[in-house]
Amino acid sequence: MRYSFCMLEKTNIPLIRALNLTLVSLCFAMLPNPVHADSLPERIDLFVSLFDYNSATTSYDIRSIQTDFPTRLLTPDSMLPQTSEYPLKDIQLLYKLAQSCTGKLPLSPLITEPLVFTRSLCKGSSLSPRWFARSGLIHPGGGTYAFRYAEKYPAQFANLLPYMHIQERPNAAEGTLLYHLQNMGEDAINALVSGASMFGSGSDLWLRKGDIYYLFNEETWLTNANKAGLSYSLLSADNTCFIQRGNICWDVEDHSDLLRTSMIILVIANIFLVLGWSGYRWNSKRQEMRSRMLILQILTHELRTPIASLSLTVEGFRREFEHLPESLYDEFRRLCEDSRRLRQLAEASKDYLQSDSKPLASDWVPSVEEWLQYKVEEEFSGNVTLKLNQDIAAKLNVYWLGTCVDNLLRNAVKYGVAPVTLEVITQTNLVTFKVTDQGSLTHRDWRHLRKPFVSKSGLGLGLTIVESMVGRMGGKMSLEGPPTTFILEIPCETDTASR
């Protein structure tokens, strides 16, 4: 399951792919070395075998420890009242006797030794070191007989030291056995008393080989644990211990935190790289669009020369109009109209290309009603009904707005359901155009229809252009229905006083 942390999503971006490969290599490098033993006990055995006992900081013979420091002089429980070994009532009587040296004597045979000790203190009679050696060492009230006796007879303190608990003795010099014992925790003391194969105390590892305990410093301990692929913690109530040796809980070395950190770094790096790559692509596209716009500007500028020449030619024909045969009148009219439209298109394109993201230029239309009425009658031959709430003068971009309205009307006539209506609502600083047919499109279809090259009735590209132009004029376009209604809202200057 560890290898799943290093499974990364494929990408076609070379820089991100290179980073992914680098971090994958790092992930696998952090995984446990395959030469490690498979099972946890085998790894612990490997850990033990890595120690050089000649490099131990010191060593102690367990038999000497047992001789010099009996178990009762080591365990912390010995410093507490021994209520589990003596009748509580007799301990209470013994306590009263020790306080006043008078009173009823306890009768339990278990209390004989403490009674002898207490009466000796009351009478002032001496006790030889041999008595302490033969005794149970620990007083029923906790602590040793020797320490209690030395409190009353300080001159005997040095002679009675071997019979005192390690916590009752003066602090030993650093590096001595007593120093190590006095600084051990309860779990370490219990591990030592039980003869555990290893246990930890402070920064030292006590490692048993035969009857000898060898002490190794923390650096050696950690180095060998890493080599064996192990992690450890000292025994506590909060830990779940899979395999315990002394007071040490062993587990396979866990790289999950490091791997998790690496994956977070990878995700963040990928995000920044994707953002950088997206910014680079956006700038590249923007530069490409600018180059194309420049070319279009040049072409538009160059088109003005032949259009101007064509206009002069048409003007020459106009001056000789009376000499033209009647059979050419219709062709000449179309030539004049096409020449005018070409000139408008060139000017509108120049305006569009030069304005960049600015609103398109606009001119005053003296009568919105007359402008639209001419468009409806001339170009749609009565297939479209015009409705206008109030005629006004408005400042509009006639060419592009006319193109947008034409596009919507042609779509409605060609793909919609008759009758088709163009409704114009004029307000102060706003003109709204509504192109309605009896189709069934609703506002839910707008997101799909506005995509370029959508094949639904061939509307996609035209609507995309219309929406773009409306946006350039500072307006907005929307769809409502049924019936199908395309709405153009164009902010503009208006003037009702001139009407």
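Heads up, the Cβ atoms here are built off N, Cα and C, so glycines get one too.
Nope, none of those substitutions made it into this model, it's the original residues.
Keep in mind the model is a prediction, meaning the values are calculated, not measured.
Taken from Swiss-Prot, the feature domain 'Histidine kinase' covers 298-494.
Within its own chain, Tyr95 (mutagenesis position) has Gly141 as residues 6 or more apart in sequence whose C-beta sits under 8 angstroms from its own. Following the DSSP three-state reduction, the secondary structure of Tyr95 (mutagenesis position) is helix. The mutagenesis experiment Tyr95 to Ala is recorded by Swiss-Prot, whose note states: No effect on vxrA expression. Does not affect survival following penicillin G treatment.
Take the CB of Cys101 (mutagenesis position) and look out to 10 A: across all protein chains shown you find 12 other CB atoms. DSSP assigns Cys101 (mutagenesis position) to coil in the three-state reduction, outside any helix or strand. While the structure shown retains the original residue, Swiss-Prot records the mutagenesis experiment Cys101 to Ala with this note: 1.7-fold decrease in vxrA expression and 4.9-fold reduction in survival following penicillin G treatment; when associated with A-122.
Quoted from Swiss-Prot for the published mutagenesis Phe117 to Ala: 1.2-fold decrease in vxrA expression. 3.6-fold reduction in survival following penicillin G treatment. Every protein chain shown contributes to the tally, and the Cβ of Phe117 (mutagenesis position) ends up with 21 other Cβ atoms within 10 Å.
Taking Cβ-Cβ distances under 8 Å and a sequence gap of 6 or more within the same chain, the neighbours of Cys122 (mutagenesis position) are Leu97, Ala98, Cys101. Cys122 to Ala appears in Swiss-Prot as a published mutagenesis result, with the remark: 1.7-fold decrease in vxrA expression and 4.9-fold reduction in survival following penicillin G treatment; when associated with A-101.
The Cβ of His139 (mutagenesis position) has 23 neighbouring Cβ atoms from other residues within 10 Å, across all protein chains displayed. Looking at Swiss-Prot, you'll find the mutagenesis His139 to Ala noted as follows: 1.7-fold decrease in vxrA expression. 11.9-fold reduction in survival following penicillin G treatment.
In Swiss-Prot, a mutagenesis experiment is listed as His180 to Ala, annotated with the note 1.3-fold decrease in vxrA expression. 6.3-fold reduction in survival following penicillin G treatment. Sequence-distant neighbours of His180 (mutagenesis position) (same chain, six or more apart, CB under 8 Å from its CB) are Ser201, Asp204, Leu215, listed in sequence order.
The annotation that Swiss-Prot gives for the mutagenesis experiment Asp204 to Ala reads: No effect on vxrA expression. Does not affect survival following penicillin G treatment. For Asp204 (mutagenesis position), the number of other Cβ atoms no farther than 10 Å from its own Cβ, over all displayed protein chains, is 22. DSSP assigns Asp204 (mutagenesis position) to a strand.
While the structure shown retains the original residue, Swiss-Prot records the mutagenesis experiment Cys241 to Ala with this note: 2.1-fold decrease in vxrA expression and 11.7-fold reduction in survival following penicillin G treatment; when associated with A-249. Cys241 (mutagenesis position) falls outside any helix or strand according to DSSP and counts as coil. For Cys241 (mutagenesis position), the number of other Cβ atoms no farther than 10 Å from its own Cβ, over all displayed protein chains, is 14.
Under mutagenesis, Swiss-Prot gives Cys249 to Ala with this note: 2.1-fold decrease in vxrA expression and 11.7-fold reduction in survival following penicillin G treatment; when associated with A-241. The Cβ of Cys249 (mutagenesis position) lies under 8 Å from the Cβ of Tyr232, Ser233, Leu234, Leu235, Asn239, Thr240, Cys241, Phe242, Ile243, each on the same chain and at least six residues away in sequence. Cys249 (mutagenesis position) carries a strand DSSP state (E or B).
The CA atom of Phe117 (mutagenesis position) is located 9 Å away from the CA atom of His139 (mutagenesis position).
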